[in-house]
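Peer 1: The following feature annotations were taken from Swiss-Prot:
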type	residues	note
DOMAIN	128-247	domain 'PX'
MUTAGEN	ARG172 to Ala	Disprupts localization to endosomal system
Amino acid sequence: MDNYEGSDPWNTSSNAWTKDDDHVVSTTNSEPSLNGISGEFNTLNFSTPLDTNEEDTGFLPTNDVLEESIWDDSRNPLGATGMSQTPNIAANETVIDKNDARDQNIEESEADLLDWTNNVRKTYRPLDADIIIIEEIPEREGLLFKHANYLVKHLIALPSTSPSEERTVVRRYSDFLWLREILLKRYPFRMIPELPPKRIGSQNADQLFLKKRRIGLSRFINLVMKHPKLSNDDLVLTFLTVRTDLTSWRKQATYDTSNEFADKKISQEFMKMWKKEFAEQWNQAASCIDTSMELWYRITLLLERHEKRIMQMVHERNFFETLVDNFSEVTPKLYPVQQNDTILDINNNLSIIKKHLETTSSICKQETEEISGTLSPKFKIFTDILLSLRSLFERYKIMAANNVVELQRHVELNKEKLESMKGKPDVSGAEYDRIKKIIQKDRRSIIEQSNRAWLIRQCILEEFTIFQETQFLITRAFQDWAKLNSNHAGLKLNEWEKLVTSIMDMPISRE
């Protein structure tokens, strides 16, 4: 994935503002994006009414503030407040007091950040057992195109729902598709899992494909239910609890699809905690997500190939067993018992070899079942999480743009017009009021878009923070991989040792 240099709002290199007397000029000619969000947004007053008629109170940062970008955190965001010099105090004492206050603010901010991070990470436990089971209903519906139905059962009581003995609903693939579309509308800056592909026609009757799709749907819904935000969504809970046909319910019900930022304001506490390093970490992750996915996909692919090789080994050993059995039937004809009584002992040992092949074949078959049933899903779930993170990167790049830079420039130009109109008797009062209303509208838009940009920043930081917990999925996957291989290698070794001991008395001479 390309880095976000130059087009990403986390980048600070292309968004600087410079002040020249009373004029503010942008130093970049880039297209409108979050790069242009101006000012130390901490100074914006969200409590100021948006319809005020005052020209310079509460709507915009001052020109001094506009020198910095919202994405440029090289200076203390609160450095402009609470730092005035106290009269009648020596200069060196003032510096000490200011430094002490700054150090105290930094320490408090660090402590708040640590608490915030720990609290966010505690809400996400990807290693927890799945709480949703999906089973395919054998009977297929549909006149022209047959479709599969799924029994979706939750094993525990769901949040914000009344206890019920009946925990099973019937859903179609299209219902899962609707749910994901709703989640994307409501939470565009969250890690929304992907769905397995849907195929039409004869492929829908392919049992292997249907099995993979069912497993993919199970991973999707369980990832949703492990997400601290998505799991409490009312439509997710509706999806899991409403027993009626969901298509009919959607036609009758009225539900809200507005995104989670509606009527929400950024907290001052979060703005105090913010650090530029978060943006750098985000961009580093974005730059390597494709490589990470490719490497992990290849690891998972090798695991699946290993499973197929073991299955091939099972088939070969079954064939080997049949051949040994058939061969033991013809040996008495090659070596008549009347001349070779040792052939009976050899045949008895061939029966032991046949039993060994049967046992080791059974062990290998059990190994493939454990790989496909328990081990492989642990690797694939991490693939799904990486894919959801990459999709978040892509949506962020597309949807996080705004035109704050242009609005600020527009406000400054209109303010200059108002200044030039003062004292001129030939100026229309209606024109003056019109420009004034435009300024107020632009200022309102700046505050709204800047607030949205900060909410996006907070949302994405939350997602990237809970994503850090998924590193332990790597640990669990390889631990289980090592245990599985060790256990089955031990079982196979034990069978081989038993075979060696058993056939050591096999005749090697007539004596």
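Cβ from N, Cα, C; glycine included.
Could you place the listed features in the three-dimensional structure?
Peer 2: If you average pLDDT over the domain 'PX' (128-247) in this model, you get 87.
Annotation note: ARG172 (mutagenesis position) sits in a strand segment as assigned by DSSP. For ARG172 (mutagenesis position), the Cβ neighbour count at a 10 Å cut-off comes to 17, with all displayed protein chains included.
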Peer 1: May I have the DSSP-based helix, strand and coil counts for the residues of the domain 'PX' (128-247)?
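Peer 2: Tallied per class, the domain 'PX' (128-247) gives 52 helix, 18 strand, 50 coil.
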